[in-house]
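**Q** The following block contains the structure, expressed as structure tokens.
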Amino acid sequence: MKREQLIQNIEKLKHVMPPYVLEYYQSKLTIPYSLNTLYEYLKEYERFFSWLVDSGVADVDKITDVSLSVLENLTKRDLESFILYLRERPRLNTHSTRYGVSQTTINRTLSALSSLYKYLTEEVENEDGEPYFYRNVMKKVQTKKKSETLASRAENIKGKLFLGDETQGFLDYIDSEYEKTLSNRARSSFFKNKERDLAIIALILASGIRLSEAVNVDLRDLNLNTMIVEVTRKGGKRDAVPFAPFAKTYFERYLEVRSQRYKTTAKDTAFFVTLYRDIASRIDPSSVEKLVAKYSQAFKVRVTPHKLRHTLATRLYAQTNSQVLVSNQLGHASTQVTDLYTHIINEEQKNALDSL
């Protein structure tokens, strides 16, 4: 979704929210939470407050009028009823005959509500310097995480990684072979963004940064001499992330055409841009997801930008055997999340030994 459309959608949701949700939104902007995160949270709040009104838990006609006292006095049983509603309601925007939303969606909803309750009960200050209320019912609600062993996750993911020579092979395919699969018209469109697309994919494969971090890179953030890219991590923390040397050529090729092809000016600070009606703007995450899917499907298997991040992490661990180093590269606070990469590499090593 383009930034302009995202802002419009956020404004529509803000228009129907209670005042304290707007305060929450404004507070999180200062951290800063990304607009994408806040948009997803606002959608969850709209769903929750709509249920409060429709179920009669809140005795009001519209969600704007749901008072703080409703949230303060909400019982654990009320929240459990809401969770059951999510599990049992007909699924929307799908042809599936299944009912209810996924556990992942429910966890996301509860995470958004926990963030709001934490703000209202701990972070915000009224005129007396106290929170709006103290009772946090969200602390009584447990979430169920998706159960899957590391072996299962590794098995599911390793076929979607471009390990070893496949990393460069993927880039070479886009650079030299992909155009041969296209019609004349499609080839012309491909050439318009070829250098930019290669630079985006190379950046993620060479650094392992998140999609949201990649699209928000500015020109000043990328240093080709030190081979460092500065990004804003989750929680608003700035980080200097090294990238592998193979990406440098793709950045240089893109920079050679960026100004003329995308008609950028000094005001266009975004590194990765797109051109619409002769106006340059920052590329949006959905556009990157689509281009990664398009090229990867033609090359080997359809993947997401996050799988490119997994690719870098797995390759880096294979070279270093250091979970700490991989965690730092990915911007993780602990090494627990890197256990997956060790499992993938251990399986690869076992397969290599079996073939001796």
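Any Cβ shown, glycine's included, is placed from N, Cα and C.
Per Swiss-Prot, the features are:
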| type | residues | note |
| --- | --- | --- |
| ACT_SITE | Arg309 | active site |
| ACT_SITE | His332 | active site |
| DOMAIN | 16-121 | domain 'Core-binding (CB)' |
| DOMAIN | 169-354 | domain 'Tyr recombinase' |
| MUTAGEN | Tyr341 to Phe | Decrease in DNA binding. Lack of recombinase activity |
**Q** Could you tell me the C-alpha distance between Tyr341 (mutagenesis position) and Arg309 (active site) in angstrom, no decimals?
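**A** Distance between the two Cα atoms comes out at 11 Å.
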**Q** DSSP on the domain 'Core-binding (CB)' (16-121): how many residues come out helix, how many strand, how many coil?
**A** 72 helix, 2 strand, 32 coil
**Q** Rounded to the nearest Å, what's the C-alpha distance separating Arg309 (active site) and His332 (active site)? Just drop the number here, would you?
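**A** Counting only the Cα atoms, the answer is 13 Å.
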**Q** For the active-site residues listed here (Arg309, His332), tell me which residue's CB has the most neighbouring CB atoms inside 10 Å.
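**A** Going through Arg309, His332 one by one, the largest Cβ count within 10 Å is at Arg309.
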**Q** Quick check: in three-state DSSP terms, what is Arg309 (active site)?
**A** helix
**Q** State the count of C-beta atoms found within 10 angstroms of the C-beta of Tyr341 (mutagenesis position), not counting that atom itself.
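**A** A count of 25.
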**Q** Any idea what DSSP makes of His332 (active site), helix, strand or coil?
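**A** It is coil.
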